[in-house]
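These notes are about the structure you will find just below.
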Amino acid sequence: MDLPKAYDPKSVEPKWAEKWAKNPFVANPKSGKPPFVIFMPPPNVTGSLHMGHALDNSLQDALIRYKRMRGFEAVWLPGTDHAGIATQVVVERLLLKEGKTRHDLGREKFLERVWQWKEESGGTILKQLKRLGASADWSREAFTMDEKRSRAVRYAFSRYYHEGLAYRAPRLVNWCPRCETTLSDLEVETEPTPGKLYTLRYEVEGGGFIEIATVRPETVFADQAIAVHPEDERYRHLLGKRARIPLTEVWIPILADPAVEKDFGTGALKVTPAHDPLDYEIGERHGLKPVSVINLEGRMEGERVPEALRGLDRFEARRKAVELFREAGHLVKEEDYTIALATCSRCGTPIEYAIFPQWWLRMRPLAEEVLKGLRRGDIAFVPERWKKVNMDWLENVKDWNISRQLWWGHQIPAWYCEDCQAVNVPRPERYLEDPTSCEACGSPRLKRDEDVFDTWFSSALWPLSTLGWPEETEDLKAFYPGDVLVTGYDILFLWVSRMEVSGYHFMGERPFKTVLLHGLVLDEKGQKMSKSKGNVIDPLEMVERYGADALRFALIYLATGGQDIRLDLRWLEMARNFANKLYNAARFVLLSREGFQAKEDTPTLADRFMRSRLSRGVEEITALYEALDLAQAAREVYELVWSEFCDWYLEAAKPALKAGNAHTLRTLEEVLAVLLKLLHPMMPFLTSELYQALTGKEELALEAWPEPGGRDEEAERAFEALKQAVTAVRALKAEAGLPPAQEVRVYLEGETAPVEENLEVFRFLSRADLLPERPAKALVKAMPRVTARMPLEGLLDVEEWRRRQEKRLKELLALAERSQRKLASPGFREKAPKEVVEAEEARLKENLEQAERIREALSQIG
């Protein structure tokens, strides 16, 4: 046997990771096997592995390995995303260290630098995924800006444009002054933030004033109206009049609009169409022309802006404007207020709003194609609740702003004629050809749009482009649609819904059959991990400390029902201990072979039990994999390996092995081989190593998934009675304070035949012998099928034992009383953190239960 005494993941995992990277599991579209396809959510090319990636890819790899073993042509398509904003920001930071900006280099040279950076550093995250054991088809690795994916993007846009679904129009958009680009609503994060609410007084035409409340006093100078609710009697007499913007000579109308909230502030709303989405909608309804006073750099500008504020940053301008309003008597009050601060999800900068031409995609007709499919039940969701969430979003979807003011990304294939201003987009049949003259007037003076597509535009094509679309490739014919998409619920709208749109529109069918949505990985307190909080758990550090198998297994084990995961390091310790337990069990089996001399070949009760229990386990675990309930599958495997195999069968097999029973050794080997197969999708490294040592076969990943054998319910029932008898004896020893190895004598009642027929195994497991008659005084432990009675005479000083128990009982009751007093205090429950209160409740429960057990034991001895 060549397994070292102790398991060291560092000596095993890199070896297998390198082997799988060099010899990837390449799919064959002509194999004739039924396909099973997963599209890997492409991580950002800028990225390093974080816990979300680790969870996401552990689940995918478990599924792909399972299906590969089930005989499917399992295809896991990997790749990375060019991550427009994120990548551009990374490279711009590198340039800043050289004292340069992208504008110093110019677009062409800057893009050369980005590609250079991508080639040098962009493969980091895929290398890290390989270290985690990801068995993707690395021969099909894709990048959202490689040649094939670029062709798909150009073709998709050409189709959308010539079908009237892509159009260019000026609208209010989210703008990040730091990243210098527009953002979709889904790329904006809103957080409650302490701020101020200012009440300002506007002079009304003909005398009097009207007061408005705002959190953005610096935008007052862009006001185009004051709106009140049509049913608000307080302002009915002012409708149709005008009000003067403070510190200016600009007069604006007072009008009625149902969007105004009567109960917010004063009930009168300043309408600033250029700087607020709601105001923009009100302005559209009333024909108000937007006026902007904040430029794209976030600075104040415009004729309406007082000289003292021009050129100031918007936040500095806010402070200064409030001073000016106060001095001029326009500030009525200033109060603390929690504002909903909208920030860029990439850099955290508070966004601004701006109006300028952008490319848009008409989502309503596209969403309707998807909704028809979802109503037919084309796509299953796990958990099912997300289907309604997906449909609700599609039913209320707005047009998608698909252009970004970046340099890194897919440059939009649209050209503007400098003579007649016509837009030129290549037609689908010539989508790769750049136009040389204007389709409208024939002029050769064409200028290409400088904007790039939103990163999610190319990501939305992922299930198609990874298979070679728009070319009619063998992969596309064989592997579309995909089977399961595994991703986090946080990108359901950003990515999943948009892939549905692409699939139904371009292929006429769903892009995948099932969507498995998992939660976020949070810290042990349920908080999001962030560098600023200092609570980030680095998966690579965890791999170094516990092993990749342990990390994978812990994450899968915790991924129940799509809920967020609170990751406590104790779960990683649990998984590492599980790996060690399995390793030691395998060493025992291999050691048992050495020098074994067969003297008999008879199935024991334990052998029959283990084979039957394994058969049930195979059936249950297979069903859980099929239902995509990997967390429960992990728990079932854990129970089967740790409890049934290691704790019970392995121990019960020792007397038979000692007696030279070949059937028992064969059962150990065969059961272990099946357990390694069941666990392989979740813990591929350790199981591959042990399977090779056990069977001599090179690649467990290519072995067949086990089929359930026959059930032996009689053996399962009999062995369960034996287990209960042993458990009862062990509990009695613990109750009496005796060491587990202490030899005792017990009297059994109930289903005792299995014990009597397997007395040697019972004695070995319990270190107990049977009494022929029921003792008068004894500690009693009742189990569902067996009751055990253990007299204390001759084992210990009964009176001394009684004194110790009574003393402990008093201590426990005192502790329980202290907890009850603390929990009864309103101050404690109101002020103490929730986890502190829960811990105190758990202490009280445990102490009361222990006290009850001691009372019962004392009453039994008399």
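Using the three backbone atoms N, Cα and C, a Cβ is placed for every residue, glycine included.
Under DSSP, Asp81 (L-valine binding site) is assigned to a strand (E or B) in the three-state scheme. Marked as L-valine binding site by Swiss-Prot: Pro42, Asn44, Asp81.
There are 13 other CB atoms within 10 A of the CB of Cys347 (Zn(2+) 1 binding site), with all protein chains counted. The Zn(2+) 1 binding site feature in Swiss-Prot is assigned to Cys176, Cys179, Cys344, Cys347.
Under the DSSP three-state reduction, Cys417 (Zn(2+) 2 binding site) is assigned to strand. Sequence-distant contacts of Cys417 (Zn(2+) 2 binding site), defined by Cβ-Cβ distance under 8 angstroms and a gap of at least six in the same chain, are Val423, Asn424, Cys438, Ala440, Cys441, Ser443, Arg445, Leu446. The feature Zn(2+) 2 binding site is assigned by Swiss-Prot to Cys417, Cys420, Cys438, Cys441.
Of all the Cβ atoms in the protein chains shown, 7 others lie within 10 Å of the Cβ of Lys531 (ATP binding site). In this structure, Lys531 (ATP binding site) belongs to neither helix nor strand by DSSP; it is coil. Swiss-Prot lists Lys531 with the feature ATP binding site.
Mutagenesis annotation in Swiss-Prot: Arg216 to Ala, described as Decrease in posttransfer editing activity. No change in aminoacylation activity; the structure shown retains the original residue. Here Arg216 (mutagenesis position) comes close to Thr272, His275, Asp276, Arg318: these same-chain residues lie at least six apart in sequence, with C-beta atoms under 8 angstroms from its C-beta.
The annotation that Swiss-Prot gives for the mutagenesis experiment Phe264 to Ala reads: Decrease in posttransfer editing activity. No change in aminoacylation activity. Counting only same-chain residues at least 6 apart in sequence, those with a Cβ under 8 Å from the Cβ of Phe264 (mutagenesis position) are Ala213.
In this view, Lys270 (mutagenesis position) is surrounded by 26 other Cβ atoms within 10 Å of its Cβ, with every protein chain counted. The DSSP secondary structure for Lys270 (mutagenesis position) is strand. Quoted from Swiss-Prot for the published mutagenesis Lys270 to Ala: Strong decrease in posttransfer editing activity. Slight decrease in Val-tRNA(Val) formation, which could be due to deacylation of the synthesized Val-tRNA(Val).
Residue density at Asp276 (mutagenesis position): 20 other Cβ atoms are found within 10 A of its Cβ, drawing on all protein chains shown. Quoting Swiss-Prot on the mutagenesis of Asp276 to Ala: No change in aminoacylation and posttransfer editing activities.
In Swiss-Prot, a mutagenesis experiment is listed as Arg818 to Ala, annotated with the note Increase in KM for tRNA(Val), without change in kcat; when associated with A-843. DSSP assigns Arg818 (mutagenesis position) to a helix.
Under the three-state DSSP scheme, Arg843 (mutagenesis position) falls in the helix class. The Cβ neighbour count for Arg843 (mutagenesis position), using a 10 Å radius over every protein chain in view, is 16. Record note (Swiss-Prot), mutagenesis Arg843 to Ala: Increase in KM for tRNA(Val), without change in kcat; when associated with A-818. The unchanged residue is displayed.
Taken residue by residue with DSSP, Arg216 (mutagenesis position) is part of neither helix nor strand, so it is coil. Take Pro42, Asn44, Asp81, the residues named in the record as contacts for L-valine: the widest Cα to Cα gap among them comes to 7 Å. For the recorded site, Cys347 (Zn(2+) 1 binding site), the DSSP three-state label reads coil. Straight-line distance linking the Cα atoms of Pro42 (L-valine binding site) and Cys347 (Zn(2+) 1 binding site), rounded to a whole number, equals 21 Å.
In this structure the alpha carbons, written CA, of Cys347 (Zn(2+) 1 binding site) and Lys531 (ATP binding site) are 13 Å apart.
Per Cα geometry, Cys179 is the residue among the recorded positions Cys176, Cys179, Arg843 nearest to Asn44 (L-valine binding site). Highest Cβ count within 10 Å among the binding-site residues Cys176, Cys179, Cys344, Cys438, Cys441: Cys176.
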